[in-house]
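S.K.: According to Swiss-Prot, the protein carries these features:
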type: BINDING; residues: C442; note: heme binding site
type: MUTAGEN; residues: I109 to V; note: Reduced activity
type: MUTAGEN; residues: V202 to C; note: Reduced activity
type: MUTAGEN; residues: T205 to V; note: Slightly increased activity
type: MUTAGEN; residues: V372 to F, I or L; note: Reduced activity but acquired ability to convert geissoschizine to rhazimal, with a low efficiency
Amino acid sequence: MEFSFSSPLLYILYFLLFFIVRQLLKPKSNRKLPPGPRTLPIIGNLHQLRGSLPHRTLKKLSDKHGPLMHLKMGERSAIIVSDARMAKIVLHNHGLAVADRSVNTVASIMTYNSLGVTFAQYGDYLTKLRQIYTLELLSPKKVRSFYNCFEDELDVFVKSIRSQVGQPMVLYEKVSTYLYATICRTIFGSVCKEREKMIKIVKRTSLLSGTPLRMEDLFPSMRVFCRFSKTLNQLRGLLQEMDGILEDIIVEREKTTEILKEAKDDEDMLSVLLRHKWYNPSGARFRITNADIKAIIFELILAATLSVADVVEWAMVEILRHPAILKKVYDEGRGICKEKKRVTGYDVEKMEYMRLCVKESTRVHPAAPLLVPRECREDFEVDGYTVPKGAWVLTNCWAIQMDPEIWPEPEKFDPERYIRNPMDFYGSNFELIPFGTGRRGCPGILYGVTNAELLLAAMFYHFDWEIADGKKPEDIDLTENFGAGCIMKYPLTLVPHLANE
C-alpha cells in the first residue's frame with residue numbers, strides 16, 4: 001500500500017507526534033481548575049459530548065459536576081456555566097475578564113475576520129459599534145419608526161397565507177420570507193433589487209455554517225491541514241458573492257444620495273452607517289469602513305431572520321399545544337383589533353398575554369441554548385477555582401432556564417408565571433438570559449422580539465389554525481435539531497383557516 005504526502009494517515013501521525021512533544025514540554029500548573037469529568041489523552045472530554053443536542057448533554061454533566069465545570073475539548077479548555085448564580089459571577093462580576101469572543105473558523109470567514117458586533121474582540125471598536133446599534137440602528141425609537149415597514153410587509157405575508165387557506169404550509173419557510181423582506185427594507189429603505197440573490201446566499205451560508213465547532217477549532221495545531229476544506233471554500237465563495245453585491249449597493253448609494261450629517265427619524269440603517277463612515281459623529285478615534293458596513297449588514301440579516309424564525313415557530317407550537325392558552329391569545333388579539341384590516345405595532349404593545357407567551361417560549365426553547373462562546377482574557381478566581389486565560393466560556397442558558405429551584409415545573413409552558421414573577425429577558429435577570437447579557441448581550445433584542453410578536457399577533461388575529469395531516473396538537477414532535485440555532489427537527493406544518501369562517 002502506497003501513501004502520498006496528502007494521505008490522512010500522515011496528518012494523524014504528525015498530529016500525534018506534535019501533541020506528545022507539546023505535552024512533554026508544557027510546564028506544570030498549580031492552578032485549581034473547576035471540577036469536571038475525567039479526560040482522555042488527546043481528545044479530552046469530546047467523547048462525552050457525543051450526540052446532537054450539546055445543551056442537554058452539558059446539563060447532565062453539570063448536574064453531576066457542578067454549575068461551574070471544566071472540560072477539555074481537544075486542545076482547548078472550556079468552562080461551562082450552568083446556573084444563574086454562577087452566570088452573574090462570571091458574566092457580570094468578572095464581565096470584563098470574559099468580554100472577548102471566541103472566534104471559530106467559520107465565524108472568522110463570515111465576519112470579515114471578526115468585524116461587526118457579534119465576533120469583534122472587546123475594545124474601542126466594539127464599544128463604538130454597540131453605541132451605534134443601541135442608540136441609532138436598533139434603539140426603541142428607531143424600532144418604532146420601522147412599524148410602517150413591518151406592517152406593509154405583514155400585509156403581503158397575510159395575503160400569501162390567505163392564498164393557501166385550507167392547504168398545508170410549512171410555517172418556518174413562510175415566516176422566513178417575511179423576515180427577509182423586513183430586514184432588507186429596514187436596512188436599504190426600499191425593496192432591494194438584489195434581495196433574492198442575498199436571501200439565497202444567506203440560506204446557503206446558514207446550512208454550511210450549521211456545525212458550531214470544527215476540527216481545527218478544537219485542535220488549532222491541525223488548522224494548516226484544514227485550510228483547503230471544501231465547506232470552508234464554499235463559504236468563502238458565498239461571502240465573496242455577497243461582498244460584491246453589498247459593495248455595489250454602498251457605492252451606488254454614495255453616488256446617488258446625499259449623505260446627511262444630521263440624523264433623520266425616517267432614515268434606513270444603511271444611511272446611519274454611511275453617516276458614521278463619512279462624518280464620524282460619535283467622535284471615535286477611527287471611522288468605520290465599507291468592510292465594517294458589509295459585516296454589520298450581513299450579521300443583521302442573519303440574526304433578524306434565523307433567530308426570529310426560531311422564536312416564532314417554537315412560540316406557535318407551544319400555544320397550539322395548550323388549548324386554554326390558545327383561546328386567551330385569540331380572544332386578546334381579536335378584542336384589541338376588533339374589525340381592523342391589519343394588526344399594527346401599537347396594537348401589539350397592548351397584547352400583554354401574547355407577549356408573555358413569547359417570553360415563556362424563549363425560556364423553554366431559547367434560539368441559542370448555548371450562548372455564543374466568550375474567551376477569557378485573564379485568569380480569575382471563582383469559589384476557589386481558577387478560570388484560566390484563553391479558556392472558552394460557554395453559558396448554558398437552557399440549563400439555567402430549566403432550573404427547578406427558580407422555575408417551578410420548568411418543562412411546563414406557563415406564560416402566567418410572569419404575572420407572579422415579572423422578570424424580563426433583557427439581561428438584568430440572570431435566571432432568564434436567552435439573548436445574553438452584559439457587554440456581549442444581543443443589541444437587537446427589541447427589533448427581533450417586536451417582529452416575532454407582530455407576526456404571531458397577525459397570524460392569530462386573521463386565521464384559525466390546525467395541525468396538518470389531521471394530527472392533534474399533543475402529537476406534535478418537539479424533537480430539537482441543534483446547528484446554528486436550535487430549531488424543530490421536523491418543521492411545523494399547519495393548515496390556516498380564515499378567522500371569520
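Glycine is treated like the rest: Cβ placed from N, Cα and C.
Could you place the listed features in the three-dimensional structure?
M.R.: Cβ environment of C442 (heme binding site): A303, F435, G436, G448 lie under 8 Å away, each six or more residues apart in the same chain. A coil conformation is recorded for C442 (heme binding site) in the three-state DSSP classification, outside any helix or strand.
Neighbour count (other Cβ atoms within 10 Å of the Cβ, all protein chains): 18 for I109 (mutagenesis position).
The Cβ neighbour count for V202 (mutagenesis position), using a 10 Å radius and every protein chain shown, is 20.
In three-state terms derived from DSSP, T205 (mutagenesis position) belongs to a helical segment. Counted within 10 Å of its Cβ, the other Cβ atoms near T205 (mutagenesis position) come to 23, all protein chains included.
Within 10 Å of the C-beta atom of V372 (mutagenesis position) sit 17 other C-beta atoms, taking all shown protein chains into account.
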S.K.: Pop the Cα-Cα gap between V202 (mutagenesis position) and V372 (mutagenesis position) into the table, whole Å please.
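M.R.: Rounded to a whole number, the Cα-Cα distance is 19 Å.
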S.K.: Calculate the distance in Å between the alpha carbons (Cα) of V202 (mutagenesis position) and I109 (mutagenesis position), and round it to a whole number.
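M.R.: Answer for this pair: 14 Å between alpha carbons.
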